[in-house]
Structures are given as structure tokens and as C-alpha cells.
Amino acid sequence: MNILPISAFFLLYLGHSLAQENVCNLPVDEGVCRALFKRFYYEPATDSCKEFYYGGCEGNGNRFKSKKECILKCQKNKQLIKTRKRKPKKTTKPPIPIISLD
């Protein structure tokens, strides 16, 4: 049995996994272009996701379209995700007043 293909696959998988984990430790990078896309980056020192403006090209992987995406990917204390509570929909119409002429 040739173990080389299995070893190569394992090393590629391991490298990919480590690269995925390390994006959270990269510094914020606005990129070199001048667009203003609102994005979020993870700041390890405060274990929080913060807003910044991305220029639209280059930069690094520590860039998320939403704060929730950043939190789910990087933040250690994930309980800080706030869920919006929906107000219950009114499904009944208000009662129609009945006038009695007795």
C-alpha cells in the first residue's frame, strides 16, 4: 500500500485547517483600493469583532460581511450574539363596536 497519497492529503487538510484558524489572528487590513465597504474584523486582544471599511481589493482573511459571521468564526465567547426578538403579529382585528338602540 502506498502511503504517500494519504500523507499528502493529510498534510493538505492540516495546512488548510490551520490557515482557516489563523485568519482570526491576522491584523485588520483595509486593502489598497479606495472603496468603502463596511466590514468586520476580529480583534484577539479584546475577543471582539469591530467595524472597519474595506477598500475592495487585497487585504486578508480577517474580514467578514457581518458582525455575526465574525463572531461565529472567531470569537471565543459566542454568547455575546444578540438575537432580535420579533414582536408577535396581530392576527385578529379589533372588535367592531355594536350599537344597540333598545
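Cβ coordinates are placed from backbone N, Cα and C, and glycine is handled just like the others.
In this structure the noted substitutions are not present, so the sites keep their original residues.
According to Swiss-Prot, the protein has these features:
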- 24-74: domain 'BPTI/Kunitz inhibitor' (DOMAIN)
- VAL32 to Ala: Reduces anti-coagulation activity (MUTAGEN)
- CYS33 to Ala: Significantly reduces anti-coagulation activity (MUTAGEN)
- ARG34 to Ala: Significantly reduces anti-coagulation activity (MUTAGEN)
- LYS38 to Ala: Does not affect anti-coagulation activity (MUTAGEN)
Sorry to bug you, but what's the C-alpha spacing from VAL32 (mutagenesis position) to LYS38 (mutagenesis position), rounded to the closest Å?
15
Pick from VAL32, CYS33: which of these mutagenesis positions has the biggest number of other Cβ atoms within 10 Å of its Cβ?
CYS33
For the domain 'BPTI/Kunitz inhibitor' (24-74), what are the DSSP-based totals of helix, strand and coil residues?
10 helix, 15 strand, 26 coil
Roughly where does the domain 'BPTI/Kunitz inhibitor' (24-74) sit in mean pLDDT, to the nearest integer?
97
